[in-house]
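**Q** Before I ask anything, let me first share the structure, which is written out below as structure tokens.
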Amino acid sequence: MGNKLGRKRQVVEERYTKPQGLYVNKDVDVKKLRKLIVESKLAPCYPGDDESCHDLEECPICFLYYPSLNRSRCCMKSICTECFLQMKNPNSARPTQCPFCKTPNYAVEYRGVKSKEEKGIEQVEEQRVIEAKIRMRQKEMQDDEEKMQKRLESCSSSTSAMTGEMEYGSTSAISYNSLMDDGEIAPSQNASVVRQHSRPRGNREDEVDVDLEELMVMEAIWLSVQETGTQRNSASGEITSSRQYVTDNHSYVSSPPRVTPIVEPATPSSSSGGLSCAISALAERQMVGESSSHNHNHNVNVSSYSMLPGNCDSYYDIEQEVDGIDNHHHHRHHYEMGETGSSNSYVSSYMTGEGFHNFPPPPPLVIVPESFEEQMMMAMAVSMAEVHATTTCAPTEVTWQ
């Protein structure tokens, strides 16, 4: 009668009632600790084992295996007594938080060794946690793959757009070049190929500032050029009509006309690179055409005229050839006249050489100024060419025999 039923206390050995030296903690009250262990409020301080066993539990703090562990009241997580004493500092005024769920006022209780049912429940919970972690990881990987796919699609679309633009630009450039080549290259049968690249027009409003005074000066120059041209035509018609009649052989020898080389100073032009060469060639062409219109039987032995815009080397070579031919015939004429003193020897020596050459007229050079500025520049160049021709070209003496 009067006996009280209760749980039988576990008999704990004395050596398990004090710390085993896992941590160096001098603030532990050994007497109080022993009392709590004897009263089964804390788990005994068993020595931890490194190897796992089916009867042992692992402490998630020190990762050692013990026969029994304490349990957190907040989250029911297991922890050994020495780790709990390390977390729960008795001299600290701040409340201790749970190392697992961060709940304040951390406290534990000892329930003894876990039963099979409790171990099964813990395993199920652990499995759920693992599955949840796996699902989260898979979702993160799927999101990363979707982002990468979107980036690849955007990059491929931008690359295809750039490729299309490049192809369109290349085809348009090829078509433009083919059109330019077809328009610029004009093949001829008896003359060389003449190329004249069209210069693109630009906005010259900022570069060219032509006032009224300059326009009047240019107009006066143009009028003077026209007057000089008419005078030059009349003078050249009288000079170039020279024929040497030979009464003995009833034949005549035509003296070749004097072609005056016109060399313009090679100064760079802001309007076009080859404009000065083109203007010089046009001026010479006009002079040669005017002289040949009065004398149909006198032609200059010029094989071909080929002039590229911006390059006057071939033009100067042609002039030097023409000058050399004239000088050769002129010196030969005077030398033979002085040696024999008669026209018969000159005629015979001149006629015994190569026969008369029918020199084809040079092909026409079509140069059309594009703007008023180029027209004024052409007028000035023609005027300079005419003045240079009148000052440097001496009239050829005509001797009738």
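The backbone N, Cα and C atoms fix where each Cβ goes, and this holds for glycine too.
At each noted position, the model has the original residue.
Checked Swiss-Prot, it gives:
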| type | residues | note |
| --- | --- | --- |
| MUTAGEN | C59 to S | Abolishes E3 ubiquitin-protein ligase activity |
| MUTAGEN | N91 to L | No effect on E3 ubiquitin-protein ligase activity |
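Describe the structural context of these features.
**A** With a 10 A radius on its CB, C59 (mutagenesis position) counts 21 other CB atoms from all the protein chains.
Long-range Cβ contacts of N91 (mutagenesis position) within its own chain (separation 6+, distance under 8 Å): D27. N91 (mutagenesis position) carries neither a helix nor a strand DSSP state and counts as coil.
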